[in-house]
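K.L.:
This is the feature table in Swiss-Prot:
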type     : residues                      : note
ACT_SITE : Asp108                        : active site, nucleophile
ACT_SITE : Glu132                        : active site, proton donor
BINDING  : Asn38, Trp109                 : chloride binding site
DOMAIN   : 31-155                        : domain 'AB hydrolase-1'
MUTAGEN  : Asn38 to Asp, Glu, Phe or Gln : Loss of activity
MUTAGEN  : Asp108 to Asn                 : 58% of wild-type activity
MUTAGEN  : Asp108 to Ala                 : Loss of activity
MUTAGEN  : Trp109 to Leu                 : Loss of activity
MUTAGEN  : Phe151 to Leu, Trp or Tyr     : Increase in activity
MUTAGEN  : Phe169 to Leu                 : 31% of wild-type activity
MUTAGEN  : Glu244 to Gln                 : 38% of wild-type activity
Amino acid sequence: MSLGAKPFGEKKFIEIKGRRMAYIDEGTGDPILFQHGNPTSSYLWRNIMPHCAGLGRLIACDLIGMGDSDKLDPSGPERYAYAEHRDYLDALWEALDLGDRVVLVVHDWGSALGFDWARRHRERVQGIAYMEAIAMPIEWADFPEQDRDLFQAFRSQAGEELVLQDNVFVEQVLPGLILRPLSEAEMAAYREPFLAAGEARRPTLSWPRQIPIAGTPADVVAIARDYAGWLSESPIPKLFINAEPGALTTGRMRDFCRTWPNQTEITVAGAHFIQEDSPDEIGAAIAAFVRRLRPA
């Protein structure tokens, strides 16, 4: 089943708010919408989407400034905040005419964006599968100890050099949170959107500055609190793909996720970018989840 380093599907492009955004859109029927986070792209789902072939319209979008989507110009520290990403993604999903039986498959910042969208469009959501997600606002004590100093540095002036010049999120954080070594071809695919030093890498710095930690940024904390409260009560069917050992959805956040109603849980091997360690297990679980939601 594995495609290895080969991308799944063919990239399509659409103009959103004056910028060109990239997405994959394969198959027909009700959509299964796969959304990546930082610093990845739709490429993250290449070995998972094939498991869902024939179960619906398979869509994976590249966030603005990431993957093959356009960069924002002018760029700077104020760009690529959560609210700006949400504006672009909302408009893209609206343009894709998703209908009212959407299954969301979300990870990392794709989870925050997806959970937020689902709360605001709950009547259109058939189910939510999530993994290594931003399920609620957190404190620094909840953050993985081995990564805490680095992520605190990202939120300081030091982050500018670490990310914009040294490309630390792609070169260090990404491979460091995958259990297996990535091939040169796989690393090349992840590097490609961020080869140029400077503002081209801004999305990968803005994202860690948006994590709702210790009350900041206030707008993202409020959004995460709202969707966390909703998910903890919503009857919408859920699939929690737990990671062992995991990185983000661990400890207090994992315990909170396990309280959500109408939820199935499986566990797969992986740290944070678990799609690179357990794609077949993840793909099979998502396919089984969709089949239960959409019996023939």
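Numbering starts at 1 and runs along the chain as displayed.
In case you wondered, yes, glycine gets a Cβ from its N, Cα and C as well.
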K.L.:
Do you see any of the recorded positions Glu132, Phe151, Phe169, Glu244 whose C-alpha is within 10 Å of Asp108 (mutagenesis position), and which ones?
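P.N.:
Near Asp108 (mutagenesis position), where near means Cα within 10 Å, the recorded positions are Glu132.
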K.L.:
Looking at the recorded positions Asp108, Glu132, Glu244, which one has the fewest other Cβ atoms within 10 Å of its own Cβ?
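P.N.:
Across Asp108, Glu132, Glu244, these recorded positions, the one with fewest Cβ atoms within 10 Å is Glu244.
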K.L.:
Could you state the whole-number distance in Å separating the C-alpha atoms of Phe151 (mutagenesis position) and Glu132 (active site, proton donor)?
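P.N.:
Between the Cα atoms of Phe151 (mutagenesis position) and Glu132 (active site, proton donor), the distance comes to 17 Å.
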K.L.:
Which one is it: of the recorded positions Asn38, Trp109, Glu132, Phe169, whose Cα lies the shortest distance from the Cα of Glu244 (mutagenesis position)?
P.N.:
Glu132
K.L.:
Using a 10 Å radius around each Cβ and all protein chains in view, which of these mutagenesis positions has the most neighbours: Phe151, Phe169?
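P.N.:
Counting every other Cβ within 10 Å of each candidate, the maximum falls on Phe169.
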K.L.:
If you measure Asn38 (mutagenesis position) to Glu132 (active site, proton donor) at Cα, how many Å is it?
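P.N.:
Answer for this pair: 12 Å between alpha carbons.
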K.L.:
Write out how many residues of the domain 'AB hydrolase-1' (31-155) are helix, how many strand and how many coil, based on DSSP.
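P.N.:
Going by DSSP assignments, the domain 'AB hydrolase-1' (31-155) contains 50 helix, 27 strand, 48 coil.
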